[in-house]
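Data first, discussion second: the structure below is written as structure tokens.
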Amino acid sequence: MADALRFVAWSCCLQLLFLLLGVQGYEVPKAKIDVFYPKGFEVSIPDEEGITLFAFHGKLNEEMEGLEAGTWARDIVKAKNGRWTFRDRITALKPGDTLYYWTYVIYNGLGYREDDGSFVVNGYSGNNASPHPPVVPVSTTPWTPPADPDIDIRLGCTTPKTEVNGAPTRCAGQLVFVDEFNAAKLDPNKWKAERRFSGQPDYEFNVYVDDAPETLCLANGHVVLSTNTMKKQFKKGSGESLDLGEKCTGQANTHDCVRNGRTLNDGLPPMVTAQFSSKDFSFKYGRVEVRAKMPRAQWVTPQIWLQPRRPIYGVDDYRSGQLRIAYTRPNGGNLDLYGAAVLFADEPLRSVKNCLKPGTGNNSEDWSDSFHNYTLEWTPRELRWLVDGKEWCVQGSAKGSFSETTAAGKSLPQAQKLEEGTGLAPFDQEFYLTFGLSVGGFNEYQHEIKPWNERAPQAQKAFWKEVKKIRDHWLDEGHMKIDYVKVYSL
């Protein structure tokens, strides 16, 4: 039995290794090192499309211990003259000296390393080369960086808490994922768009599609997510059938991909929207920043989520958690801002870890008229929500584990499973990014006045009957724009 368990564990480790290797499809270019006389050296790689950061970490005549920061620890955030270049103008190197180093590149929003680098000084480069230079002792003067606004300096690197794709990050405070959406379409190396009907646990009144510019497009450096009607998008009424085809991202030959409105009490969903998620990027602990402009339409939920990579604590009903960085709801003439650590799908447990920032009507807090920065700081002990740099919500395990959460006398059905994790479980596993729009549904609006009843067999039709009266105005207010997303290690 023990041998069998060891074999299973070994097989799982091997599969994980293959998965990680499959993700690392990009190889960091070999660093070019030039040493100058009487002092200074450069480390560089060639520029290429997709690189947004190059980092160098090194020590002189002393091997690096793993991914330590080293004597030199610098991020270069802009290429010059076709190369990403780290420059030291102070240190004097002599023949026989050895530079030990590792480099790091963010390519297409993902981080890659070249580890265990070493370089032995055999001579000098450039016009200052000298065949017989005098022996110059290594400077012990602390290194002082040049005043270069294009260089982001991080000396005294601290051990990070963040993990990315199952591996520890190199240093706290580093940019590990970024997309500023400046291309003509979503980067397929970073994102995967959904194409499926909605389902449990919220059964939204929409289908997600991946090929409709009316619901998802990139323009002026923004992702624009919009709502559309089934009638406009597919020229189909409620009582007709719709097959999303081989590109469906749900389970084939199920209600994820095919529905016949004639056989359903509620017919086809009346709305079409979009949703996309990070393809090969997931992380545990970090700082997520999203600059976005929210929709104002009633019963449209903007999705700026973190979703679990693996259902460690349960598959259904958000038992493995969902982190909502930000979403909004109309409230009279104002727009309320919410954040949430969702532990279960049904009330009263669903909203027990919600945070609310009531709308004030002030221009500075009109979440739909202008862009705002929505931030989540996720550490092993707490979750902090910020908007425009100001903290407005904290949820943590200092006063008790999340597994102990109760509401109206009810406990979490997965509480015993959560006790196997940390106090912050289920938020002690890797999560991935999700952006999108959903419309209506069950659970999402349980406490709000709405034209449909929870679990009613014809809830979608009741929703559409109400919205149809104000369709054009409602659609005009059903947009969300995202300027950028950035993830930093902590």
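Cβ from N, Cα, C; glycine included.
The noted changes are left out; the structure has the residues it started with.
Features of the protein shown, as given by Swiss-Prot:
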- 26-126: domain 'CBM39' (DOMAIN)
- 162-490: domain 'GH16' (DOMAIN)
- Leu16 to Gln: In strain: Netherlands line N22 (VARIANT)
- Pro142 to Thr: In strain: Netherlands line N02 and Netherlands line N30 (VARIANT)
- Pro213 to Leu: In strain: Netherlands line N02, Netherlands line N07, Netherlands line N17 and Netherlands line N30 (VARIANT)
- Ala292 to Val: In strain: Netherlands line N02 and Netherlands line N30 (VARIANT)
- Lys399 to Ile: In strain: Netherlands line N22 (VARIANT)
- Glu404 to Gly: In strain: Netherlands line N02 and Netherlands line N30 (VARIANT)
- Ala408 to Gly: In strain: Netherlands line N22 (VARIANT)
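Counting residues per DSSP class in helix, strand and coil order gives 0 helix, 53 strand, 48 coil for the domain 'CBM39' (26-126). With the fewest other C-beta atoms within 10 Å around its C-beta, Ala408 stands out among the variant positions Ala292, Ala408. Annotation note: Glu404 (variant position) sits in a helical segment as assigned by DSSP. Mean pLDDT across the domain 'GH16' (162-490) comes to 93 in this model. According to its DSSP assignment, Ala292 (variant position) is in a strand. Taking the Cα atom of each, Lys399 (variant position) and Ala408 (variant position) are about 19 angstrom apart.
Note: the CA-CA distance between Pro213 (variant position) and Ala292 (variant position) rounds to 19 Å.
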